[in-house]
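Novice: One structure follows; several queries about it will come next.
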Amino acid sequence: MLPINNNFSLPQNSFYNTISGTYADYFSAWDKWEKQALPGEERDEAVSRLKECLINNSDELRLDRLNLSSLPDNLPAQITLLNVSYNQLTNLPELPVTLKKLYSASNKLSELPVLPPALESLQVQHNELENLPALPDSLLTMNISYNEIVSLPSLPQALKNLRATRNFLTELPAFSEGNNPVVREYFFDRNQISHIPESILNLRNECSIHISDNPLSSHALPALQRLTSSPDYHGPRIYFSMSDGQQNTLHRPLADAVTAWFPENKQSDVSQIWHAFEHEEHANTFSAFLDRLSDTVSARNTSGFREQVAAWLEKLSASAELRQQSFAVAADATESCEDRVALTWNNLRKTLLVHQASEGLFDNDTGALLSLGREMFRLEILEDIARDKVRTLHFVDEIEVYLAFQTMLAEKLQLSTAVKEMRFYGVSGVTANDLRTAEAMVRSREENEFTDWFSLWGPWHAVLKRTEADRWAQAEEQKYEMLENEYPQRVADRLKASGLSGDADAEREAGAQVMRETEQQIYRQLTDEVLALRLPENGSQLHHS
């Protein structure tokens, strides 16, 4: 390898004169470009990297995060990877024909040059592109999300992954599959697409198309649902949402959104309190969430719903930690349909109860804590069931599936945190048989797994630390003694039995398993002891609802 001086002020000897002569045109153009730097640009660093790349004949050139407003016209001809992301570029020069990977995300590009014929990866998300040039047949992956693109050129047959979220696309491209074995995943979420072309059915059933948050026509959704529900359907899996993607991005002040849930005689005091939280993270989206929550079927039809929300908001105003958690949970809820808001409300109520349990609300009411734990366990199992159901559907809005199991089983499984109504159950794909099977599975797993689950539940541990400090300390001492005396040998025995001694990944996995088994044994014993003391009149309460 040729010796390199970082500032590339080449010594005057015959060896370096030869190099300098070979690259004279490049060096001269780059030096001139460097002298034209605008304030804040790191063109000196860019030129250093350019010269190093050229002299070393490197196939990668990385000029990202240098605040560059332009690039020199003559890039090294041999490069296969160019990274110029996170700059201030408004255009790109002619690209080397050898280029296979182009990274130019988070710039200000309004157009792209002709793309090299061997290009395999194009990453130009977060720019100002309005259209794309012809795409080379070699292209495998492309990310054009967060641009202003209205239509797409023909997609190469080789393209496996396309991300075109948050553009202005009004239609999907034509899909031609034939016998092509490529497994594709294409994302067109949050565009302006109203119709789905029949050519989408040409894709294989291993492919996935994401079209959530688009204004799909009233005819497109039921037609696709009928088609994809057919036993003969062998097309791609299509992810959609009941949202039209047109949510209002204007948020009224947080205090105004909060006070709307309270009686008029309380609004002045509430407004004064909540004004102090206007600038907390996610405050704007939380405001929008509250407004959308007021328009759900539960808010319109459920008696006492407004009072329930007001009481919850009072608790948030008194706890910065709970408020921070709740703002974060609600952050994305305004970007989807009404049922997404309802599901978020379920999650917010769970967050409140778990927070209260951890903070001591149930320290003197073990029976109530058990009931809460049982509900959290049931919801966890329902999420597993919903996740499995999603995998079986070809045309699916995941939010509707998750909410359907919670809403439709809320009464039978005594789910106090679940809304009792949802708007779009009909598109969830969840059948009456699914619900019967889910209820039976929850009860079976609860009978067999709840005791162990509860003994490891964080809020229960918080209660034990506060109210059974001596017993908790003894359990922790027992755990650390095991770690010191038994843990290494148990891990070694497990690795030996599986023939994986010396495998670092297997050792980590075996260690985690041994630790969990140990904690399960110790905390289960502690749990049984404490519950026997606190609930002597109902020793079976842990095992039955």
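Backbone N, Cα and C atoms are what each Cβ position is placed from, and that goes for glycine too.
Every position carries its original residue.
Copied straight from Swiss-Prot:
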{"type": "ACT_SITE", "residues": "Cys337", "note": "active site, glycyl thioester intermediate"}
{"type": "DOMAIN", "residues": "253-545", "note": "domain 'NEL'"}
{"type": "MUTAGEN", "residues": "Leu50 to Ala", "note": "Abolished ability to bind and ubiquitinate host GBP1; when associated with A-62 and A-83"}
{"type": "MUTAGEN", "residues": "Phe187 to Ala", "note": "Abolishes proteasomal degradation of host proteins; when associated with A-163 and A-210"}
{"type": "MUTAGEN", "residues": "Arg190 to Ala", "note": "Decreased ability to ubiquitinate host GBP1; when associated with A-146"}
{"type": "MUTAGEN", "residues": "Glu198 to Ala", "note": "Does not affect autoinhibition in absence of substrate"}
{"type": "VARIANT", "residues": "Pro222 to Gln", "note": "In plasmid pWR100, plasmid pWR501, plasmid pSF5 and plasmid pINV_F6_M1382"}
{"type": "VARIANT", "residues": "Pro536 to Phe", "note": "In plasmid pWR100 and plasmid pWR501"}
Novice: Quick one: give me the count of other CB atoms within 10 A of the CB of Phe187 (mutagenesis position).
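Specialist: For Phe187 (mutagenesis position), the 10 Å Cβ neighbour count is 20.
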Novice: Please identify, among the recorded positions Leu50, Phe187, Arg190, Pro222, the one with the smallest Cα-Cα distance to Glu198 (mutagenesis position).
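Specialist: So, of the listed recorded positions, the one sitting closest to Glu198 (mutagenesis position) is Pro222.
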Novice: Using a 10 angstroms cut-off on Cβ to Cβ distances, just flag whichever of Leu50, Arg190, Pro222 is the loneliest among these recorded positions.
Specialist: Pro222
Novice: Can you give me the average pLDDT across the domain 'NEL' (253-545), rounded to a whole number?
Specialist: 82
Novice: Using all protein chains in view, find how many other C-beta atoms are within 10 Å of the C-beta of Glu198 (mutagenesis position).
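Specialist: Other Cβ atoms within 10 Å of Glu198 (mutagenesis position): 10.
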Novice: Taking Cα atoms as reference points, which of the recorded positions Phe187, Arg190, Pro222 is nearest to Leu50 (mutagenesis position)?
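Specialist: Comparing Cα positions, the closest of these recorded positions turns out to be Phe187.
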